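Everything on this sheet refers to the single structure shown next.
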Amino acid sequence: MAGRARSGLLLLLLGLLALQSSCLAFRSPLSVFKRFKETTRSFSNECLGTIGPVTPLDASDFALDIRMPGVTPKESDTYFCMSMRLPVDEEAFVIDFKPRASMDTVHHMLLFGCNMPSSTGSYWFCDEGTCTDKANILYAWARNAPPTRLPKGVGFRVGGETGSKYFVLQVHYGDISAFRDNHKDCSGVSVHLTRVPQPLIAGMYLMMSVDTVIPPGEKVVNADISCQYKMYPMHVFAYRVHTHHLGKVVSGYRVRNGQWTLIGRQNPQLPQAFYPVEHPVDVTFGDILAARCVFTGEGRTEATHIGGTSSDEMCNLYIMYYMEAKYALSFMTCTKNVAPDMFRTIPAEANIPIPVKPDMVMMHGHHKEAENKEKSALMQQPKQGEEEVLEQGDFYSLLSKLLGEREDVHVHKYNPTEKTESGSDLVAEIANVVQKKDLGRSDAREGAEHEEWGNAILVRDRIHRFHQLESTLRPAESRAFSFQQPGEGPWEPEPSGDFHVEEELDWPGVYLLPGQVSGVALDSKNNLVIFHRGDHVWDGNSFDSKFVYQQRGLGPIEEDTILVIDPNNAEILQSSGKNLFYLPHGLSIDTDGNYWVTDVALHQVFKLDPHSKEGPLLILGRSMQPGSDQNHFCQPTDVAVEPSTGAVFVSDGYCNSRIVQFSPSGKFVTQWGEESSGSSPRPGQFSVPHSLALVPHLDQLCVADRENGRIQCFKTDTKEFVREIKHASFGRNVFAISYIPGFLFAVNGKPYFGDQEPVQGFVMNFSSGEIIDVFKPVRKHFDMPHDIVASEDGTVYIGDAHTNTVWKFTLTEKMEHRSVKKAGIEVQEIKEAEAVVEPKVENKPTSSELQKMQEKQKLSTEPGSGVSVVLITTLLVIPVLVLLAIVMFIRWKKSRAFGDHDRKLESSSGRVLGRFRGKGSGGLNLGNFFASRKGYSRKGFDRVSTEGSDQEKDEDDGTESEEEYSAPLPKPAPSS
């Protein structure tokens with residue numbers, strides 16, 4: 001009965017709360033404060049049915065709904081703030097955020113943690129400030145931006161003696177047309193908290209310029225920030241950029257041993273949420289953190305300074321990280337530039353704007369006091385408080401004094417009357433921006449030589465319009481560069497002597513002589529699959545001027561066009577594809593073993609089950625009908641299928657110059673690309689996109705842009721252009737590409753008359769783009785190498801459409817690499833290249849030892865190696881037998897020397913071998929013998945020190961956890 005009474009009382013109290021607060025109005029201890037002016041409320045559907053802000057999840061976890069208490073903005077670009085006290089006094093940890101907002105009504109939201117809000121009202125205009133003491137940004141959400149998720153085991157520390165006591169929510173209402181019905185809005189954030197201590201603590205590292213001056217009319221001004229990191233290791237997982245209207249692009253890097261690794265790069269005019277880094281970046285003692293903001297002073301009549309008003313500018317990069325709990329710091333700052341000369345080598349991407357869709361552009365403004373100022377009016381110098389260079393470690397003081405606790409409180413209005421320039425001017429402008437060579441210079445006067453950029457919003461609109469590319473809100477992946485032009489940068493060093501690919505001269509497959517070989521691929525068993533044209537030939541009579549196939553009367557190819565070949569002896573294991581194709585072209589195989597092929601005569605894409613005779617599983621395009629809409633292709637060239645999502649990408653093709661994406665079921669999703677024009681094609685322009693290669697762990701799709709002689713890579717989810725790889729040695733054509741972890745293989749075409757570049761294969765370090773090897777066949781020669789495929793052991797196959805030949809190439813010296821494993825994901829990379837940051841590997845063999853092991857395995861498993869397994873076994877057994885004889889002789893001599901003539905020689909193999917294993921006290925302990933030698937330990941191989949990464953647990957440490965995270969102690973600071 002007592003329990004029922006308590007339950008009834010609780011329901012009654014909750015009902016009263018719902019009626020009184022109307023919309024999650026949690027009457028915290030702040031309820032005694034004066035309330036914001038408000039009238040009788042009528043609530044939107046979103047506000048109905050809520051019973052309170054605190055929801056228990058289990059004994060230790062609870063959810064906190066932090067929402068606006070039913071507000072109706074009256075003007076566009078209204079910023080409302082509200083606060084909520086942490087419902088517990090003890091220490092807690094924020095482990096997840098869930099936005100509760102509609103894109104139709106809310107432009108963006110920020111959630112701060114502090115000890116005292118700026119206002120005592122239930123909500124207030126944010127121009128009054130956010131907090132009176134300290135403010136730390138915990139979360140940011142923006143329309144069209146990706147969500148921010150905390151990694152498992154990571155949490156923000158709140159409450160207790162040192163954590164924040166209040167949450168302050170800031171909501172920006174952009175376009176208020178959705179409020180024509182005067183409904184109430186309860187947008188906000190649901191915060192998941194736990195009382196369970198987290199092993200990793202999240203924090204914020206703020207990089208901020210405090211002394212940048214932007215001269216009026218200056219075309220390009222760089223604000224550079226750099227600090228040496230001298231703390232315990234931190235691991236970056238998200239970032240956020242912030243400037244006002246003059247900002248073009250903000251980029252952040254970790255610099256280690258002169259190598260620039262991208263943390264994040266974003267357009268500050270995009271919604272300023274936290275964006276996840278493509279791959280976690282670790283920062284350790286001695287690394288340098290560097291950031292650059294690119295501004296323009298065009299349109300200003302006087303110098304622009306760093307400050308808190310809309311007439312001022314800001315250069316902020318927020319880096320969200322986590323650290324091991326016992327070493328964790330909740331905030332760090334950098335406001336200096338300790339290495340200005342270092343920025344001479346900053347990647348060129350740092351000065352190149354990122355295109356955005358017009359509806360994604362951020363609305364900016366700071367402080368209502370600037371709303372009535374004319375944009376061309378004289379700009380006041382910042383106040384003394386704004387100019388003060390504060391202590392580097394005082395993050396909250398920086399926010400309070402420099403930003404006035406009002407960062408991101410915007411009042412700039414979008415001006416629809418701004419006019420664009422002509423299209424021809426724009427084309428030249430974009431081309432110059434992309435092709436300009438001295439983008440990496442930090443000097444503002446040198447940067448002024450760049451092409452004019454104009455208004456940031458208009459430039460991005462134009463780039464979108466001319467490129468026809470899907471814009472992205474996500475940053476480029478962690479890498480050391482974006483793209484270079486021929487002859488620039490460290491692109492073509494001498495090929496490394498440690499890595500060389502040569503033709504396997506005893507492979508008989510070179511004499512198969514099928515028809516024109518158009519495609520090659522490898523199945524799950526590493527069998528070679530060939531797609532060829534039989535007795536059909538693609539020549540000048542095959543198509544008319546409208547790309548309609550003219551030799552339909554020949555009928556389909558009457559022989560099997562798909563051959564499965566044994567990779568060792570080149571025997572045909574299986575064949576199919578009879579009476580189905582006219583002019584085969586591209587071939588790829590998905591993770592389920594299905595074949596994806598294209599036919600340029602049929603203008604179609606086929607999905608085939610190699611073990612079924614029921615016909616194609618899926619057909620895309622219309623037979624013999626070229627076209628450029630969602631249902632037609634025009635001579636499609638290749639297909640790539642994303643392993644995790646099943647997304648289908650088609651390069652289309654000889655006469656469409658686009659990439660088309662379909663769902664796994666064949667439904668059109670999107671397309672991007674356009675025909676290139678002029679001698680300097682822009683990113684996203686193609687002249688025969690001929691071959692595709694997926695880079696799954698980076699979510700990239702690389703395209704062999706054949707007639708432009710280059711390789712372009714794009715994000716598979718956003719279609720953002722990531723990088724271009726182009727070398728003078730490519731010549732005018734790149735026919736085909738293939739990717740294996742860490743490496744990109746390519747083959748070019750025959751040189752034009754007067755050109756010197758030979759037709760050959762290339763091996764490139766995917767991280768840096770540099771060529772590390774070139775190769776050619778010995779038997780026969782390349783004439784039109786049409787497709788290439790590589791296996792993860794470095795075996796390469798190339799098919800030639802003119803010589804009707806397939807070559808097999810292998811590594812003459814095993815590439816030295818390391819195998820890095822984290823959470824079941826293995827990444828192989830060149831030892832000298834820092835491609836993707838991975839945790840430190842322990843109890844792994846060194847790369848040289850691993851190389852020897854792999855070579856032994858290869859010798860014992862490859863029939864074509866010419867080394868007999870019997871011979872190897874004999875060579876291994878003989879030394880063992882000799883050693884056994886020696887030991888037995890020594891034992892016999894020892895027995896005689898001590899007069900033990902009656903002792904029988906131990907003939908038991910168990911006892912003899914036992915002493916070999918070190919189990920007998922007087923025996924020969926080979927384990928101790930080898931353990932005493934340099935480079936060995938009793939625990940096995942010494943750990944490979946994988947620079948800049950976590951440490952993984954020993955295989956036999958007996959713990960149940962998958963990893964053992966141990967942050968190493970920092971090195972002592974230099975005496976100087």
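Here, residue 1 is simply the first one shown, and the rest follow in order.
For all residues, glycine too, the Cβ spot is worked out from N, Cα and C.
This is the original sequence, none of the listed changes applied.
Quantities reported herein were computed from a predicted structural model and do not represent experimental measurements.
Feature list (source: Swiss-Prot):
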type: MUTAGEN; residues: His107 to Ala; note: Impaired Cu(2+)-binding
type: BINDING; residues: His107, His108, His172; note: Cu(2+) 1 binding site
type: MUTAGEN; residues: His108 to Ala; note: Impaired Cu(2+)-binding; forms a closed conformer in the presence of citrate with a reduced Cu(2+)-Cu(2+) site separation of 4 Angstroms. Abolished peptidylglycine alpha-hydroxylating monooxygenase activity
type: MUTAGEN; residues: His172 to Ala; note: Impaired Cu(2+)-binding
type: BINDING; residues: His242, His244, Met314; note: Cu(2+) 2 binding site
type: MUTAGEN; residues: His244 to Ala; note: Abolished peptidylglycine alpha-hydroxylating monooxygenase activity
type: MUTAGEN; residues: Gln272 to Glu or Ala; note: Induces a fully open peptidylglycine monooxygenase structure with Cu(2+) distances of 14 Angstroms
type: BINDING; residues: Val520, Leu587, Asp787; note: Ca(2+) binding site
type: MUTAGEN; residues: Arg533 to Gln; note: Abolishes peptidyl-alpha-hydroxyglycine alpha-amidating lyase activity
type: BINDING; residues: His585, His690, His786; note: Zn(2+) binding site
type: MUTAGEN; residues: Arg706 to Gln; note: Reduces peptidyl-alpha-hydroxyglycine alpha-amidating lyase activity
type: MUTAGEN; residues: Arg706 to Ala; note: Abolishes peptidyl-alpha-hydroxyglycine alpha-amidating lyase activity
Which secondary structure state does DSSP assign to Asp787 (Ca(2+) binding site), in the simple three-class scheme?
strand
Give the distance between the Cα atoms of His690 (Zn(2+) binding site) and Arg706 (mutagenesis position), rounded to the nearest whole Å.
6
For Asp787 (Ca(2+) binding site), which residues of its chain lie six or more apart in sequence with Cβ-Cβ distance below 8 Å?
Val517, Ser518, Gly519, Val520, Gly586, Leu587, Ser691, Phe735, Ala736, Ile798, Gly799
To the nearest Å, how far is the Cα of His107 (mutagenesis position) from the Cα of His585 (Zn(2+) binding site)?
47
If you measure from the Cα of His786 (Zn(2+) binding site), which of the mutagenesis positions His108, His172, Gln272, Arg533, Arg706 is the nearest?
Arg706
Tell me, how many other CB atoms lie within 10 A of the CB of Arg706 (mutagenesis position), whichever protein chain they belong to?
23
Shell list (Ca(2+); ref centroid = CB of Val520, Leu587, Asp787; cutoff 8 A):
Val517, Ser518, Gly519, Ala521, Val529, Ile530, Phe531, Gly586, Ser588, Ala736, His786, Ile788, Val789, Tyr797, Gly799
Using a 10 Å radius around its CB, how many other CB atoms surround His244 (mutagenesis position)?
24
So if I draw a 10 Å sphere around the Cβ of Gln272 (mutagenesis position), how many other Cβ atoms end up inside it?
26
How many whole Å apart are the CA atoms of His244 (mutagenesis position) and Met314 (Cu(2+) 2 binding site)?
6
Are there recorded positions among His172, His242, Gln272, Met314, Arg533 that sit within 10 Å of His108 (mutagenesis position), Cα to Cα? If so, list them; otherwise say none.
His172, Gln272
Spatially, which candidate from the recorded positions His172, His242, Gln272, His585, Arg706 is nearest to Arg533 (mutagenesis position), comparing Cα atoms?
His585
Cβ-centroid neighbourhood (8 Å) of the Zn(2+) site, His585, His690, His786 excluded:
Ser518, Gly519, Gly586, Thr637, Asp638, Ser691, Phe735, Ala736, Asp787, Ala801
In which DSSP state, out of helix, strand and coil, do we find Arg706 (mutagenesis position)?
helix
Cα-nearest neighbour of His585 (Zn(2+) binding site) within the listed recorded positions, His172, His242, Gln272, Met314:
Gln272
Using C-alpha atoms, which one of the mutagenesis positions His172, Gln272, Arg706 comes nearest to His242 (Cu(2+) 2 binding site)?
Gln272
Within a 10 Å radius around the Cβ, which one of these recorded positions has the most neighbouring Cβ atoms: His108, His585?
His585
